[in-house]
Amino acid sequence: MAEGGAADLDTQRSDIATLLKTSLRKGDTWYLVDSRWFKQWKKYVGFDSWDKYQMGDQNVYPGPIDNSGLLKDGDAQSLKEHLIDELDYILLPTEGWNKLVSWYTLMEGQEPIARKVVEQGMFVKHCKVEVYLTELKLCENGNMNNVVTRRFSKADTIDTIEKEIRKIFSIPDEKETRLWNKYMSNTFEPLNKPDSTIQDAGLYQGQVLVIEQKNEDGTWPRGPSTPKSPGASNFSTLPKISPSSLSNNYNNMNNRNVKNSNYCLPSYTAYKNYDYSEPGRNNEQPGLCGLSNLGNTCFMNSAIQCLSNTPPLTEYFLNDKYQEELNFDNPLGMRGEIAKSYAELIKQMWSGKFSYVTPRAFKTQVGRFAPQFSGYQQQDCQELLAFLLDGLHEDLNRIRKKPYIQLKDADGRPDKVVAEEAWENHLKRNDSIIVDIFHGLFKSTLVCPECAKISVTFDPFCYLTLPLPMKKERTLEVYLVRMDPLTKPMQYKVVVPKIGNILDLCTALSALSGIPADKMIVTDIYNHRFHRIFAMDENLSSIMERDDIYVFEININRTEDTEHVIIPVCLREKFRHSSYTHHTGSSLFGQPFLMAVPRNNTEDKLYNLLLLRMCRYVKISTETEETEGSLHCCKDQNINGNGPNGIHEEGSPSEMETDEPDDESSQDQELPSENENSQSEDSVGGDNDSENGLCTEDTCKGQLTGHKKRLFTFQFNNLGNTDINYIKDDTRHIRFDDRQLRLDERSFLALDWDPDLKKRYFDENAAEDFEKHESVEYKPPKKPFVKLKDCIELFTTKEKLGAEDPWYCPNCKEHQQATKKLDLWSLPPVLVVHLKRFSYSRYMRDKLDTLVDFPINDLDMSEFLINPNAGPCRYNLIAVSNHYGGMGGGHYTAFAKNKDDGKWYYFDDSSVSTASEDQIVSKAAYVLFYQRQDTFSGTGFFPLDRETKGASAATGIPLESDEDSNDNDNDIENENCMHTN
């Protein structure tokens, strides 16, 4: 066992490694741990092989578990938004959490962040830790201004919520109550089933719940309510009565809605139980219907508005054509549930009766079949669109039994033949309204770099994901700590290559500061310690936006100077009485620093160098302290000297107390007496002889350099928790030889301060003070826009596959980094274009805010079609999904063109407003919907002639000439663009 009764480090490492592999089980409790603390713990216990050299090193001791980085300020349980598993936090089962707390305790004032495991999915069940709880606003019917916020798990029941509300508002147990959902415009819906979970009930983030108490005369303040279905009852908490009397009580209620100027109760049909218009607004323009935000569901609202304003798809659902094609038996589908739910929603939105609807039932259905969308976290609009298009396709697939098809390579055959074959094969398994409207065909060409094997395939697509020209640079904020100890750190903003290394950062900082790049050391400081000390060749991608990057000036040549060593130094405050079960009796404070010192040094010289390095914020009293004696420290003579830290290296306490007066030394400052704190040459001022840092009589005997007291003691740490014997025996790292202290690159130094001395002499405000360089105010110049066609050209540019995504060459029988080229063969009636604005890496997430200039009308795609029979292929924009904000979060809206009046509108959740074309092109544009011009004929026209299906899209040969189709506008199509009809 380790110190304080904690398990030894090998046991800790083994236990936690095993518990991290624990399977999730519904109902279990797991705990969040800040990933930065956990990484520090991994270093301390040597969890990973590359951290073994730091195992047991007190300089990387993690201290109490600190989850403050996960929490919003001032709230012990409210998590910051958009935290990501493993990047921001680690999940531990209860046993693992309890072990860590027993070994390290939890930071004072913090509470455990416990979360339940919930089950998600309808057919394919899987468990997930519910990191973000659902925040509900609770109030009483008689006083809705007094709102209390509480957080619940999606696994909690309505009964659990009701009990909590009763407790909050001190409602007696015998008092009969019932619960209501309160929506916008004072619209209410009763919660009927006490055993329903929050997830089943579809309660969303920020939902207002109202508890209503029954009047003394037996009536309800809100009046009676209508059950959803025969036999259903409103959720009420009643005194103990028989089931029969309970049934009679509700059966005697009037089946009517109660409405007044303040509220209305809805009728309970499929959507009407929660979809409302504002009172008095029942004659809306069809399609101009907003969607209520259920809590971070703007991504869904934006996607739905774009699909809703896709004329051929909406006409298909409004005309009930979907009912004939529902596929309930498709194993890849959702038993028709997604299609039916979407159809009901579209009918509500286009009924002209509502100014907005609440898509709660649709959201619930999506979450059942796609658990990643079941919560109320911000999601990607394009990812939801991909799911909806695929889900609708499978629910409406006209193919009831999919045949097995052997895919063939081109093997030198003409593109026209291979394309026709590929499209026919696709239609044998996939034939739906989604295929009719959204599917196109592209050509993929792979070339092996070894044997020159060429592989050509034709593959269908539902949308185009277009890359944007990547930003080649990023800005980083760093703090430069100069050698001059009197100079405050300075904050800089540097522009560095996005795919660069630490040397690039130093070079950029050198241009601003004048300090040579080779005289810089870049570090990441976290929780008062060095989290990382970077090598010059490390990638900048490992630096995240939230990291505190400090760059230290070191005036030595690290490759040639053999006389000096760079030592990391951290500051610790001693505890007089530690209540921690496993702690060294100290806690870190202040900012650590790096300094270069001679390899051969005396303890006294090192102490003096350290004191001078901190002279800006360590204030020495100028009053003589007769009772303690004095140690004189020259205020200025050792600053800006010839040493690697801007100070002289020759001074020692005895040398500095010279009898030869000068103008500088006459300003001597006094330190307290050292007689109580002198160090033996073996202990180096360590903790081994006295827990409070004071030497015993034996260790101090014969080692006094005068009646002087030091402000701090210091302790060296290397591969482990260094003790006296280790220092004496292991001459590879630290040793004494004729009272000389030997150091090397593996040495770490901790300065231990007595709390009283720290309070008296250490100025924390001065230590944390810094200045700002003018570069901090730098704003990058406006980036020039790119055209949509530039993105399409980039999409069709030849590229080399990455090492992590090779292609298996059938000739070489090996995976190769082949060259790949994509080309467009045929395009669908509605072209969905996804602008790839978000980029991901192991350490960084980023959003590209490049302005893409896309045409509203007359997007000519003909030049990008390699089909030799392709003719004119022009598109008009019909909808745009917008994303405002950064990578971690933001807001989605939509622009869409109404199919009935041909005007543009702006959809922002429940709000709908008119828009002009000059508003549409912006940096926020994320997903574009284009409809081909030859599919417009009147209002929402789209031909669905089942007789014309075949390989025409693949071949590019029109089924009939324009002259043949003059008699029937419904047959006009440019088959060179269209793939099936």
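From the backbone N, Cα and C atoms, a Cβ is placed for every residue, glycine too.
This is the original sequence, none of the listed changes applied.
If you take the C-beta of CYS298 (mutagenesis position) and look for same-chain residues 6 or more apart in sequence within under 8 angstroms, you find GLN378, HIS891, TYR892, THR893, ASP909. Summarising the annotation, Swiss-Prot assigns active site, nucleophile to CYS298.
Cβ contacts within 10 Å of HIS891 (active site, proton acceptor), excluding its own Cβ and spanning all protein chains shown: 17. The secondary structure of HIS891 (active site, proton acceptor), as reduced to three states from DSSP, is extended strand. Under the heading active site, proton acceptor, Swiss-Prot lists HIS891, citing sequence analysis as support.
Under DSSP, residues within the domain 'DUSP' (7-118) fall into helix, strand and coil as 45 helix, 21 strand, 46 coil. Marked as domain 'DUSP' by Swiss-Prot on the basis of sequence analysis: 7-118.
What Swiss-Prot lists as domain 'USP' is 289-933.
According to Swiss-Prot, the experimentally introduced change CYS298 to Ala is described as follows: Loss of enzyme activity. Secondary structure at CYS298 (mutagenesis position), as computed by DSSP, is helix.
In sequence order, CYS448, GLU450, CYS451, LYS453 constitute the residues six or more apart from CYS812 (mutagenesis position) in its chain with CB-CB distances below 8 Å. According to Swiss-Prot, the mutagenesis experiment CYS812 to Ala carries the annotation: Loss of activity towards polyubiquitin.
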Helix, strand or coil at CYS812 (mutagenesis position), per DSSP?
coil
